[in-house]
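Following: one structure in structure tokens, then a few remarks.
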Amino acid sequence: MYELTPEQRTLQTQARELAQSVFASTAVQTDLTEQYPWDNVAQLRDAGFMGMMLPTSVGGRGLSTLDTVIVIEEMAKACATMGRITVDSNLGAIGAITKYGSEEQIKLAADLVLAGDKPAICISEPNAGSAASEMTTRADKNGDHYILNGEKYWITGGGVSKLHLIFARVFDDGVEQGIGAFITVLDDHGPEGLKVGRRLYAMGVRGIPETHLEFHDLKIHKSMMITFPDGLKRGFAALMSAYNAQRVGAGAVALGIAQCAFEEGVAYLKRREQFGRPLAEFQGLQWMVADMSVQLEAARLMLRSAAVSGETFPDINKAAQAKIFAAETANKVTNDALQFFGSSGYGRHNPMERHVRDARMFTIAGGTAQILRTQVASKILDMKLPQTRDGYLKAAQNSKR
């Protein structure tokens, strides 16, 4: 059903050649130094793998979500950090701006991404993670500008990204209008009022900094706010739909990491001997290999199915289902592959422990496996489950009556 076209196979080959010839050899260094791989990003840009889905009218390639997912898996198979950078430079913030932004906003974003920038999407806060609608960062209208104050948390690319898409509660004359999205560009010249806070050192995918962002009277012109004719409340839902593609992309990173661990584990089983024969001859390990291959192929099919669903962005439930399965598969497969190596797999000299660490983030970032299950269930059961603290309290009270 999802047989790749000749063009997609060519794209896959091109991505694989770059990833394996350049990114695979620097994956260990990227993990150990925890430094952003600027040279690799430049090669990703030069190969045309940043801004792939941008329309040709602004310099992009006009590729599909499925095309992008194919590339992401290959990048992640070589280096998890490069897989994540490929996601963020093609999906999420740039996708939302391309779909809902003005011509001026699209051109600004396209020029930055095509020049090698990895955009940062700024939603999460210290007290608003899965419940994103509980964010407290606010944007107060002041003439032709909005003044932003607040804090964001776990911002991927903080300190290296230029393009930022910031979500905040919008107020006009003290009256809340809803949650809006604002575009700003951080460079050596500012803007004043945007501060990159402390770095949050992560367990895996260490080549991209995760930081706090602080807004202290950050001034953004009204032309850099994404507007909707139906108002901000419906606009927020539309903007968040861009996250469906981001989730499919995140699942593809998890899959690439797991595929790499699987192939390395299988190769080890073939060459390692114990009790006078290769480990590959032990039936218990053979069954583990079979199960891992089934899980990987199922995850790949689910991700590709999600990628081609929906009109503008992937279907919300298919994206959630695919991310849940791919992320949990990656955690299972990387741990099983490490088990093949025994104590050697536990050592830092072995790439297996890195694969396990890298895979771990994907049942958390971009929607935890638990909150995504809640989302999937609400759709299947035709229920609107409460997404705020007050909503859960009211639901609990009603259930006791």
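Keep in mind that glycine also has a Cβ here, set from the backbone N, Cα and C atoms.
The shown structure was predicted, so the numbers you read here are calculated from the model rather than taken from an experiment.
According to Swiss-Prot:
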MUTAGEN   Arg84 to Lys  Loss of activity
BINDING   121-124, Ser130, 153-156, Arg272, Gln339, Ser343, 366-370, Gln387  FAD binding site
BINDING   Tyr243, Asn244  substrate binding site
MUTAGEN   Gln246 to Glu  Slight decrease in catalytic efficiency, but still acts as a desulfinase. Does not gain acyl-CoA dehydrogenase activity
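Annotated features, which come from Swiss-Prot, shown on the structure.
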| residue | record | Cβ neighbours (10 Å) |
| --- | --- | --- |
| Arg84 | mutagenesis position | 26 |
| Ile121 | FAD binding site | 28 |
| Ser124 | FAD binding site | 18 |
| Trp154 | FAD binding site | 19 |
| Tyr243 | substrate binding site | 25 |
| Asn244 | substrate binding site | 28 |
| Gln246 | mutagenesis position | 26 |
| Arg272 | FAD binding site | 14 |
| Gly366 | FAD binding site | 23 |
| Ala369 | FAD binding site | 16 |
Request  = For Arg84 (mutagenesis position), just give me the three-state DSSP call.
outcome  = helix
Request  = For Ser124 (FAD binding site) and Tyr243 (substrate binding site), determine the Cα separation and express it in whole Å.
outcome  = 13
Request  = Can you grab the distance from Arg84 (mutagenesis position) over to Trp154 (FAD binding site)? Cα atoms, rounded to a whole Å.
outcome  = 14
Message = Distance check, please: Cα of Ile121 (FAD binding site) against Cα of Tyr243 (substrate binding site), rounded to an integer number of angstrom.
response = 10
Request  = Round to the nearest Å and give the CA-to-CA distance linking Gln246 (mutagenesis position) with Gly366 (FAD binding site).
outcome  = 8
Query = If one measures from the C-alpha of Ala369 (FAD binding site) to the C-alpha of Asn244 (substrate binding site), what distance in angstrom results, rounded to a whole number?
reply = 14
Task = Please classify the secondary structure at Gly366 (FAD binding site) using three-state DSSP.
result = coil
Remark   = Here the Cα-Cα span from Gly366 (FAD binding site) to Asn244 (substrate binding site), rounded to a whole number of angstrom, reaches 9
Request  = Please report how many Å separate the Cα atom of Arg272 (FAD binding site) from that of Asn244 (substrate binding site), as a whole number.
outcome  = 42
